[in-house]
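Annotations per Swiss-Prot:
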ACT_SITE  H585  active site, proton acceptor
BINDING   127-128, 147-150, 163-164, 168-172, A237, D433, 440-442, H585  FAD binding site
MUTAGEN   C164 to A or S  Loss of catalytic activity
MUTAGEN   C169 to A  Loss of catalytic activity
MUTAGEN   F219 to S  12-fold reduction in affinity for TRX1 and 25-fold decrease in catalytic efficiency
MUTAGEN   E450 to S  No effect on catalytic activity
MUTAGEN   D529 to A  No effect on catalytic activity
MUTAGEN   H585 to Q or A  Severe loss of catalytic activity
Amino acid sequence: MNNVISFIGNSSNKYFQINQLHFIRIINKNIHSKNNLINSNSSYNVFYNKYFIKNTFQNKNKLSSIYSKLNFSIKNMCKDKNEKKNYEHVNANEKNGYLASEKNELTKNKVEEHTYDYDYVVIGGGPGGMASAKEAAAHGARVLLFDYVKPSSQGTKWGIGGTCVNVGCVPKKLMHYAGHMGSIFKLDSKAYGWKFDNLKHDWKKLVTTVQSHIRSLNFSYMTGLRSSKVKYINGLAKLKDKNTVSYYLKGDLSKEETVTGKYILIATGCRPHIPDDVEGAKELSITSDDIFSLKKDPGKTLVVGASYVALECSGFLNSLGYDVTVAVRSIVLRGFDQQCAVKVKLYMEEQGVMFKNGILPKKLTKMDDKILVEFSDKTSELYDTVLYAIGRKGDIDGLNLESLNMNVNKSNNKIIADHLSCTNIPSIFAVGDVAENVPELAPVAIKAGEILARRLFKDSDEIMDYSYIPTSIYTPIEYGACGYSEEKAYELYGKSNVEVFLQEFNNLEISAVHRQKHIRAQKDEYDLDVSSTCLAKLVCLKNEDNRVIGFHYVGPNAGEVTQGMALALRLKVKKKDFDNCIGIHPTDAESFMNLFVTISSGLSYAAKGGCGGGKCG
């Protein structure tokens, strides 16, 4: 990577001997400035601003005297590994001997300007696509957004808004709330003085309520696009070339139309995966795409998978009163803190959810109105519903990416994009769940989409920060996390450099009624009370004065508790800051102000008493 930059007519001038590292720092500092787009066949588009290069040199007069003679020749650039991705970037290229740019004053020959139908064409009407489209329009871009929902294996479709609003976050939390309501009545209400004769749940009424709210959100999103001056087309889109998109209006394959765009964003998200090697699975099973609009009540249900989607769905179905079994290959919630994952699973077992550990379906057969499932342990059982939640794959089928030689991870159909949302095609970007190695969370897609739009259309040099992203899992006992798990911290920093503070305790409201285990989970007639319901855990770096790098909470309202803690972690909070903070009593969250037992001490971290996270025993 020597001779990174050469100059016409004055390559020996000492003011222009820029070493490779310093130049790349300049490029990285000002990456994605709208005014200077470097066309590239590399793994990402390099954007930079001549202002910063000009001011790098002490003698500005000598620089400006030959400024018009500059001819940049960048070779073998950016081979350093991207911090977010597990692949490398190569070669920002030349065009006719010059780096191409929109308003390039650094060369004698300006790049030819093209006329496009739109400045920004967005494929995908989920959170990331809509947010990026509206942000771009707010900065004067002409924006077109395509959205089309391909039916699930069971024929389920929905409106604009993507997975989150239609078949993800929104309906999931509503059904979680309905299930939690049922659990409170069934398990605790009598002890608190409530009397009722017949507690019965109406599945159809729940689905009607959920779907009605979703439709109202679909309408508000359409209104939002219109008011933002984003043109919307309900069309199945695919790429023709790096600046051309063809589409079929409302999926009608008999008529193909095309539009051109200066930049194209792919934000098509993911869809649930059903295995091909399980006979009858694709024909007879449903996924999370179907459960929230299921017309008949699910009845006795088998959930296949150990993902957070699997546990959330099995959790609210169990809480609604259905017989639920979960078939898992190995561990649950892979990638999350495993102590917390085990606690979530234990709570679910104590509430009556059955787990088949290391046992998976091998064959599904229709038996009248039920499904006969044959398992890998040679057993079989009848179920009313089988729901697969074993993972998701990028929704890229039909986008024609292969003809453009776009880099894609073929194992999960996700587009390989860097931390700047750039693909290996200069004018094409990817945000949200469809992008490789990006957290599958709606707020992440929204933020990445907005930042990308500002870089393209507002001269911004913002870069998406993927550190300390909070998340919450809406299982019967919720789990919120931000930062590193205990296992990941050990892997990155070494066990000797990590301290883990933790406390296990009982939620106040549950302690008061001595909530009991489901009969399935009772070992004998004396094994009645549930285990401690809550866990508070801080993962800290010893050599940085116990700076907190991991926050984990298992307990009620985990999402609400975790959100504020995420801000603290981003501000580099230390354990002593928690110690010096006064908690709100009696709450579960105050436990984080009272942590003093470490895993390395070997002492018991089970708190005595029953007043939540406070000191009461």
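Note: Cβ is positioned from N, Cα and C throughout, glycine not excepted.
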How many Å lie between the Cα of F219 (mutagenesis position) and the Cα of P127 (FAD binding site)?
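With the alpha carbons as reference points, the distance is 14 Å.
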Secondary structure at D529 (mutagenesis position) (DSSP, helix/strand/coil)?
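SS state of D529 (mutagenesis position) = strand.
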Could you round the CA separation between Y148 (FAD binding site) and D529 (mutagenesis position) to a whole angstrom and send it over?
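About 50 Å separates the two Cα atoms.
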Across all the protein chains here, work out how many other Cβ atoms are within 10 Å of the Cβ of Y148 (FAD binding site).
21
Out of the mutagenesis positions listed (C164, C169, D529, H585), which are within 10 Å of P127 (FAD binding site), Cα to Cα?
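Correct set: C164.
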Got a sec? Which of these recorded positions, K172, H585, has the most Cβ atoms within 10 Å?
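Going through K172, H585 one by one, the largest Cβ count within 10 Å is at K172.
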Among the recorded positions K172, E450, D529, H585, which ones place their C-alpha within 10 angstroms of the C-alpha of C164 (mutagenesis position)?
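Near C164 (mutagenesis position), where near means Cα within 10 Å, the recorded positions are K172.
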Using a 10 Å radius around each Cβ and counting other Cβ atoms from all shown chains, which of the mutagenesis positions C164, C169 yields the largest count?
C164
Which one of these recorded positions, P127, T163, E450, D529, has the sparsest Cβ neighbourhood, judged by other Cβ atoms within 10 angstroms?
D529
With every protein chain in view, how many other Cβ atoms are within 10 Å of the Cβ of E440 (FAD binding site)?
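Cβ-Cβ neighbours of E440 (FAD binding site) within 10 Å number 19.
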Within 10 Å of T163 (FAD binding site) (Cα to Cα), which of the mutagenesis positions E450, D529, H585 do you find?
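So the list reads none.
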What's the CA-CA gap between E450 (mutagenesis position) and D529 (mutagenesis position) in angstrom, rounded?
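Approximately 49 Å lies between the Cα of E450 (mutagenesis position) and that of D529 (mutagenesis position).
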Within 10 angstroms of the C-beta of F219 (mutagenesis position), what count of other C-beta atoms is obtained when all protein chains are considered?
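For F219 (mutagenesis position), the 10 Å Cβ neighbour count is 12.
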Of the mutagenesis positions C169, D529, H585, which sits closest to E440 (FAD binding site) by Cα distance?
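When the Cα distances are compared, C169 comes out closest.
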What whole-number Å value do you get for the CA-CA distance of H585 (mutagenesis position) and D529 (mutagenesis position)?
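Cα to Cα, H585 (mutagenesis position) and D529 (mutagenesis position) are separated by 24 Å.
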